Amino acid sequence: MSTNFEKHFQENVDECTLEQLRDILVNKSGKTVLANRFRALFNLKTVAEEFATKPEEAKKAIEYIAESFVNDKSELLKHEVAYVLGQTKNLDAAPTLRHVMLDQNQEPMVRHEAAEALGALGDKDSLDDLNKAAKEDPHVAVRETCELAINRINWTHGGAKDKENLQQSLYSSIDPAPPLPLEKDATIPELQALLNDPKQPLFQRYRAMFRLRDIGTDEAILALATGFSAESSLFKHEIAYVFGQIGSPAAVPSLIEVLGRKEEAPMVRHEAAEALGAIASPEVVDVLKSYLNDEVDVVRESCIVALDMYDYENSNELEYAPTAN
């Protein structure tokens, strides 16, 4: 999961046509830097979200975004594309996401993100494919993501969503699981215990995670950091994602430690790099630079884009829109 780039790259789409944005996203020129491709992606997302008022343009934006799945070599970009499609709330994206989730030629990190996006869309028509992948996919992260997506769709449409009293979140993202409801009145130690209990359903552990995120204190951050000891790579990558959302320097030491784990799954390390870029505190620069030649593509690319984010956060630029090239 990856939303922490969006707040840095989203700009008004008036500067480019949809076709120009598509050409930037798919790197038609062969010369477009990765950061500009992300900028184009999030601009197209803005259009795709307007399906209620501009259905034809929104559908075209979905189609243009989906072109990235065809021949692109950047696993990082494709997984971000899947994430973005899920966040649009536009069900026109569901058929493409189902295809990507089931396509064994796509990288597991991309297929996992496609499954998560189907959960974010709340697409009931995807339940059969999600159940199939949850049982049969060869990669555990994809199976676990399908389990979460199934639970989220059932929570959305089964009545629980309307009955629970959830804290008003500071974050606009549609997450893999909702936070635990306020009526649970759990303390931070209790939430930490649930977070780290492998006997509990993954969906419930995620709910504890997002409740801790919404609390957002240093104590909650330290509780979340204990989740980096979990066995599940999917779970650990979500902890890193949450830290990027919170944006607190208190999370930096644990993120640096996780990024440095050479034996760790790439999806975890890359998410830690993104989170460090989103936090954008001065001490992260040298750390990110030290991984610019990392042997893992998604880690290296995440550091490149994270440093671009840092430069923007610490510049006086007022405009950060893509340019056609």
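Backbone N, Cα and C define each Cβ position, glycine as well.
Unsubstituted: the structure retains its original residues.
The Fe cation 1 binding site feature in Swiss-Prot is assigned to HIS79, GLU80, HIS112, GLU113.
In the three-state DSSP reading, HIS237 (mutagenesis position) counts as helix. Look at Swiss-Prot and you will find HIS237, GLU238, HIS270, GLU271 tagged as Fe cation 2 binding site.
Listed in Swiss-Prot is the mutagenesis experiment HIS79 to Ala, annotated as follows: Abolishes both iron-binding and enzyme activity. In three-state terms derived from DSSP, HIS79 (mutagenesis position) belongs to a helical segment.
GLU80 to Ala appears in Swiss-Prot as a published mutagenesis result, with the remark: Abolishes enzyme activity and impairs iron-binding.
In Swiss-Prot, a mutagenesis experiment is listed as HIS112 to Ala, annotated with the note Abolishes both iron-binding and enzyme activity. In the three-state DSSP assignment, the secondary structure recorded for HIS112 (mutagenesis position) is helix.
One entry in Swiss-Prot concerns the mutagenesis experiment GLU113 to Ala. Its note says: Abolishes iron-binding, substrate-binding, and enzyme activity.
GLU116 to Ala appears in Swiss-Prot as a mutagenesis experiment; the accompanying note says: Abolishes substrate-binding and enzyme activity. Summarising the environment of GLU116 (mutagenesis position), the number of other Cβ atoms within 10 Å of its Cβ, over all protein chains shown, is 28.
The mutagenesis experiment GLU116 to Asp is recorded by Swiss-Prot, whose note states: Reduces enzyme activity by 97%.
Among the mutagenesis experiments that Swiss-Prot reports, HIS237 to Ala is described with the note: Abolishes both iron-binding and enzyme activity.
The note that Swiss-Prot attaches to the published mutagenesis GLU238 to Ala is: Abolishes substrate-binding, enzyme activity, and impairs iron-binding.
Swiss-Prot gives this note for the published mutagenesis HIS270 to Ala: Abolishes iron-binding, substrate-binding, and enzyme activity. Cβ contacts within 10 Å of HIS270 (mutagenesis position), excluding its own Cβ and spanning all protein chains shown: 31. The secondary structure of HIS270 (mutagenesis position), as reduced to three states from DSSP, is helical.
Annotation of the published mutagenesis GLU271 to Ala in Swiss-Prot: Abolishes iron-binding, substrate-binding, and enzyme activity; the original residue is retained in the structure shown.
For GLU274 to Ala, Swiss-Prot lists a mutagenesis experiment annotated as follows: Abolishes substrate-binding. Within 10 Å of the C-beta of GLU274 (mutagenesis position) we count 30 further C-beta atoms, all protein chains included.
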Message: What does the structure give for the C-alpha distance between GLU80 (mutagenesis position) and HIS270 (mutagenesis position)? Integer Å is fine.
response: 12
- line: Of the mutagenesis positions GLU113, GLU116, GLU238, HIS270, GLU271, the one whose Cα sits nearest to the Cα of HIS79 (mutagenesis position) is GLU113
- prompt: What mutagenesis positions in the list HIS112, GLU113, GLU116, HIS270, GLU271 lie within 10 angstroms of HIS237 (mutagenesis position), counting C-alpha atoms?
  reply: HIS270, GLU271
Field: Intrachain C-beta neighbours of HIS112 (mutagenesis position), sequence separation six or more, cut-off 8 angstroms
entry: HIS79, HIS139, ALA141, VAL142, THR145, LEU234, MET267
